[in-house]
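K.L.:
Handing you a structure now.
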Amino acid sequence: MGVSQIWEFLKPYLQDSRIPLRKFVIDFNKSQKRAPRIAIDAYGWLFECGFIQNIDISARSRSRSRSPTRSPRDSDIDSSQEYYGSRSYTTTGKAVINFISRLKELLSLNVEFLLVFDGVMKPSFKRKFNHEQNATTCDDEKEYYSSWEQHVKNHEVYGNCKGLLAPSDPEFISLVRKLLDLMNISYVIACGEGEAQCVWLQVSGAVDFILSNDSDTLVFGGEKILKNYSKFYDDFGPSSITSHSPSRHHDSKESFVTVIDLPKINKVAGKKFDRLSLLFFSVLLGADYNRGVKGLGKNKSLQLAQCEDPNFSMEFYDIFKDFNLEDLTSESLRKSRYRLFQKRLYLYCKDHSVELFGRNYPVLLNQGSFEGWPSTVAIMHYFHPIVQPYFDEEVLSDKYINMAGNGHYRNLNFNELKYFLQSLNLPQISSFDKWFHDSMHEMFLLREFLSIDESDNIGKGNMRITEEKIMNIDGGKFQIPCFKIRYTTFLPNIPISSQSPLKRSNSPSRSKSPTRRQMDIMEHPNSLWLPKYLIPQSHPLVIQYYETQQLIQKEKEKKGKKSNKSRLPQKNNLDEFLRKHTSPIKSIGKVGESRKEILEPVRKRLFVDTDEDTSLEEIPAPTRLTTVDEHSDNDDDSLIFVDEITNSQSVLDSSPGKRIRDLTQDEQVDVWKDVIEISPIKKSRTTNAEKNPPESGLKSRSSITINARLQGTKMLPPNLTAPRLEREHSSVLDQLVTDAQDTVDRFVACDSDSSSTIE
């Protein structure tokens, strides 16, 4: 996996380089007007997907703590152990699902990609790195030069390295390649290291970026790298997909990449991270092929690699830049120059320790320091890696589905692909048919959508745009406008998804018609969000969508112009509603009003003859209902009780004596208020006594008796009291009292006549 410290030193220049994969594709399409083309380090992908795991940790732990964590393919185990040992790799269904998921994401965005596998000419010393013996020997030197000779001959005869291919591939490699063949995805088998071949493709212009976590891609001369393809917001460096760190911010829906543009970084950093500096830094610190120079850590190694006067990186490059198989003397000369360079570097560090490192390091400069330099063969693999000298561009032709702008995906044998995947017993899939249907359609939905034109009658109804929205990623840091594409099955020989679309119910209880969204789901049960910028605005379905939205907006505006019934706001709670039996939306001011007509007072007096004069009687005040039932009918003949409203208490409720006392307190009696009225009988007797003074003893006794009873009482004139009582308090009882008074008066008169006769 190269030197991880390189990523550490580049991190300050990569602050805003961690972006979603979809944004990277969109930005590239905007700037270049085409899809990006990416070379993928296949072994790195297989490691991250989980094909290679259960590594012998004890062997790796023997390396220095500062040494980077290496890929399983670069571990200490030999080829058979790495590929065939039960502890070094796996072909579990989970790894296959992860691999297919990555392929699906690239294909769904219409990205062009090319998988690059390691070849049989991969340096053998990488597999023997952690052996106790020296990593590179004379045998390695012979192997390197013989491999180069055989490599050149094979390309002259066959045009490739097929003559050097191993008789059989490891199991998981065979499985992956068979899957790629069934899906018609092209790939490249490099002659040597896959990273070196990826760099060759990028430098030659065949691809735009390299997708890899291996820093060796920079050492080989790569300039544009996509690093740490994962579902993490933050760039934590390369790791296996099986690792679980609680500190990592995980996003299960979106994939991110870290975009590294080395020329832009060097413009800011002053060319401190060019290829020569990074290569010399890797040699000093230690990489896949050596343990590093003793006594130098990452900071001291970086100081020496970036030193400009003297420029040790350029001197180191001059030693290994030339390569000639026919001139064997050049190799011995190279070794001699290499030893002199090591000695010169040691002496310079000893003399300028404070200037270079800020202090004097006696331990560093002791005898025995600066040991552990790699062999010339190991360094030659970085300066002159074994790659294909003549690249076959057929793998980039549009007959493969991993190249954009072709419709060959319709010709895939989906039945054979389905049976192959079913034989792997993929885990965590509840419905294989649905998973297979959705995965295949999501891979090629964008291509199928872009292939639609007017002659297709707008996709023959297979798909349509139903919604649009802005996808917020990383808390709104990235916003990607997307269209929601609803579609039906459009690939041949693929069973329809088991997800049944919504159907309109025939139940009589259903009163509402389906909504527009429900109708869309019934017609197109599957959906996928695609970035708007990957779809041209002139596309027929895009035009149809915006026309439909305009019609919907006009309908809403028409409905909004219709005047709705104005309703008064509720001004009371439901207590008033329960008490008055009225709706709360009605006007509160009308709640207490009665809908019954006010009854007129009864003008006919009860128990009085019709011929009697009632001119002196008061007409009672109008009566009003005391209890009105709003739910009663107007034609109801039931008895209605009313209250008679009078100005004062009726005289019917008191005796004549009490009535006299009450009358004295009445405010309406304003004549002689201090005079207490007497009964008519007493009044009559008093009058007669005044007219006829007693002359005899009987008459005197009668007069004394009357006077004694009326002592201290002032009498009113008889001609004023009686009419006043009749006028002001004329009622039934008053009439009876008047009749009684007349009767008493007659008896008094008779009594007076009898007294006169006796006398």
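Glycine is treated like the rest: Cβ placed from N, Cα and C.
Just so you know, the substitutions we noted aren't modelled in this structure.
Per Swiss-Prot, the features are:
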- Asp41 to Asn: Mutants do not survive after treatment with DNA-damaging agent MMS (MUTAGEN)
- Lys298 to Glu: Mutants show a very strong growth defect after treatment with DNA-damaging agent MMS (MUTAGEN)
- Lys469 to Glu: Mutants show a growth defect after treatment with DNA-damaging agent MMS (MUTAGEN)
- Phe478 to Ala: Mutants show a growth defect after treatment with DNA-damaging agent MMS (MUTAGEN)
- Arg486 to Glu: Mutants show a strong growth defect after treatment with DNA-damaging agent MMS (MUTAGEN)
- Tyr487 to Ala: Mutants show a strong growth defect after treatment with DNA-damaging agent MMS (MUTAGEN)
- Leu530 to Ala: Mutants show no effect after treatment with DNA-damaging agent MMS (MUTAGEN)
K.L.:
Do me a favour and check the Cα-Cα span between Leu530 (mutagenesis position) and Lys469 (mutagenesis position); whole Å is fine.
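P.N.:
One finds 10 Å between the Cα atoms of these residues.
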K.L.:
Of the mutagenesis positions Asp41, Lys469, Phe478, Arg486, Tyr487, which one has its Cα closest to the Cα of Lys298 (mutagenesis position)?
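P.N.:
Of all the candidates listed, Asp41 is nearest in space.
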K.L.:
Of Phe478, Tyr487, the mutagenesis positions given in the record, which has the fewest other CB atoms within 10 A of its CB?
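P.N.:
Per-residue Cβ counts within 10 Å for the mutagenesis positions Phe478, Tyr487 bottom out at Phe478.
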K.L.:
Using a 10 angstroms cut-off on Cβ to Cβ distances, just flag whichever of Lys298, Lys469, Arg486 is the loneliest among these mutagenesis positions.
P.N.:
Lys469
K.L.:
Consider the mutagenesis positions Asp41, Lys469, Arg486, Tyr487 and say which one has the Cα lying nearest the Cα of Phe478 (mutagenesis position).
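P.N.:
Closest candidate to Phe478 (mutagenesis position), judged by Cα separation, is Lys469.
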K.L.:
CB neighbours of Asp41 (mutagenesis position) within 10 A?
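P.N.:
Result for Asp41 (mutagenesis position): 26 other Cβ atoms within 10 Å.
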K.L.:
Specify the count of other C-beta atoms within 10 Å of the C-beta of Leu530 (mutagenesis position).
P.N.:
20
K.L.:
State the Cα to Cα distance, in Å, between Arg486 (mutagenesis position) and Asp41 (mutagenesis position), rounded to an integer.
P.N.:
34
K.L.:
Secondary structure at Lys298 (mutagenesis position) (DSSP, helix/strand/coil)?
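P.N.:
Note: Lys298 (mutagenesis position) is helical by DSSP.
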